[in-house]
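> I'd like to ask you about the structure that follows.
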Amino acid sequence: MPLLLLLPLLWAGALAMDPNFWLQVQESVTVQEGLCVLVPCTFFHPIPYYDKNSPVHGYWFREGAIISRDSPVATNKLDQEVQEETQGRFRLLGDPSRNNCSLSIVDARRRDNGSYFFRMERGSTKYSYKSPQLSVHVTDLTHRPKILIPGTLEPGHSKNLTCSVSWACEQGTPPIFSWLSAAPTSLGPRTTHSSVLIITPRPQDHGTNLTCQVKFAGAGVTTERTIQLNVTYVPQNPTTGIFPGDGSGKQETRAGVVHGAIGGAGVTALLALCLCLIFFIVKTHRRKAARTAVGRNDTHPTTGSASPKHQKKSKLHGPTETSSCSGAAPTVEMDEELHYASLNFHGMNPSKDTSTEYSEVRTQ
């Protein structure tokens with residue numbers, strides 16, 4: 001009796017290890033979160049003559065699934081319900097009618113970790129390949145976007161910056177690009193895996209951060225890259241010197257030098273004119289003073305018949321007249337002296353007064 005009970009078990013085990021049913025698949029695969037992977041797979045099964053015209057359906061199940069109750073994660077059977085969390089992300093790309101059971105996984109998520117097995121059904125022929133199974137490992141997303149800057153950044157000149165994720169999958173959900181920058185920017189054209197930012201930097205933007213952030217919405221993960229802007233600033237109107245060259249320098253530099261030279265020459269000429277004018281005024285004033293002194297001396301003629309008293313009085317007033325030329329004596333006394341002298345003297349001034357006149361002229 002115990003032997004009769006063992007016979008069905010042995011028969012089931014023989015079906016499970018039936019050499020007519022075999023499968024080749026990569027036993028372990030690793031994929032980064034948010035990315036995709038394609039797992040090649042091939043299987044074989046015997047085809048009874050009565051099932052030759054039956055369609056072939058393939059299914060991928062999680063390890064431990066109960067076929068009659070649990071839904072597969074992927075299948076080529078159109079009316080078959082699949083697991084909600086894997087719908088649209090797990091796909092049976094291979095054609096089971098051609099013995100192809102290849103599986104595609106896109107927008108990989110952490111909860112996709114685990115083992116999976118394949119099952120085929122063709123008419124009355126149905127078989128689950130429990131060995132080997134596929135083991136899926138989902139790791140952190142370590143890839144980062146790449147930022148391309150063509151040429152150098154100059155203040156006031158627009159440049160197109162490109163952020164790309166060439167390592168992303170074509171079949172997955174298109175990533176979402178975001179830019180963060182303090183400089184004036186605007187969005188340019190974009191493709192599935194790249195975005196263009198039009199930036200017009202300013203001098204104060206040198207050394208500031210620019211970030212390109214990429215979100216993979218299908219997996220809920222984000223990656224980014226940050227760079228520092230290198231804005232090359234060259235002064236537009238330098239006037240500190242003239243540098244030799246081939247004549248191809250900027251007009252602004254030459255104009256600045258010419259304007260500086262003209263301004264310097266103008267200032268120099270103005271100073272020279274002021275000095276000449278001052279010198280002319282002083283010289284003219286002194287000449288007038290000298291002529292006035294000579295005229296006053298001529299209005300005091302002396303005669304031989306003049307009394308000694310008158311001569312003495314005239315000599316006493318001589319220094320007063322000389323002082324009056326320099327503005328030291330009062331004008332009233334000067335007029336009185338001139339009136340008195342004109343009535344009493346008819347001769348030339350003494351030689352002493354003449355020498356005094358030339359002594360004053362030499363002081364000019």
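Backbone N, Cα and C atoms are what each Cβ position is placed from, and that goes for glycine too.
Here the original residues stay in place, and none of the substitutions has been built in.
Per Swiss-Prot, the features are:
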DOMAIN    19-135  domain 'Ig-like V-type'
MUTAGEN   N100 to A  Significant loss of binding to peripheral blood granulocytes
BINDING   R119  N-acetylneuraminate binding site
DOMAIN    145-228  domain 'Ig-like C2-type'
BINDING   E154  D-galactose binding site
MUTAGEN   Y340 to F  Complete loss of phosphorylation by LCK
MUTAGEN   Y340 to A  Abolishes binding to PTPN6 and PTPN11. Increases binding of red blood cells
MUTAGEN   Y358 to F  More than 50% loss of phosphorylation by LCK
MUTAGEN   Y358 to A or F  Reduces binding to PTPN6
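A description of the local structural setting of each listed feature is requested, covering burial, neighbours and distances.
Note: the domain 'Ig-like V-type' (19-135) comprises 12 helix, 52 strand, 53 coil (DSSP; helix = H, G, I, strand = E, B).
Within the same chain, residues at least six positions away from R119 (N-acetylneuraminate binding site) with a Cβ under 8 Å of its Cβ are G58, Y59, W60, F61, I67, P72, K126, Y127, S128, Y129.
Annotation note: E154 (D-galactose binding site) sits in a coil segment as assigned by DSSP.
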> In sequence order, what residues of the same chain, 6+ apart, have a Cβ less than 8 Å from the Cβ of N100 (mutagenesis position)?
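Within the chain, N100 (mutagenesis position) has Cβ neighbours under 8 Å at C41, T42, G94.
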> Taking the domain 'Ig-like V-type' (19-135) alone, what is its mean pLDDT?
96
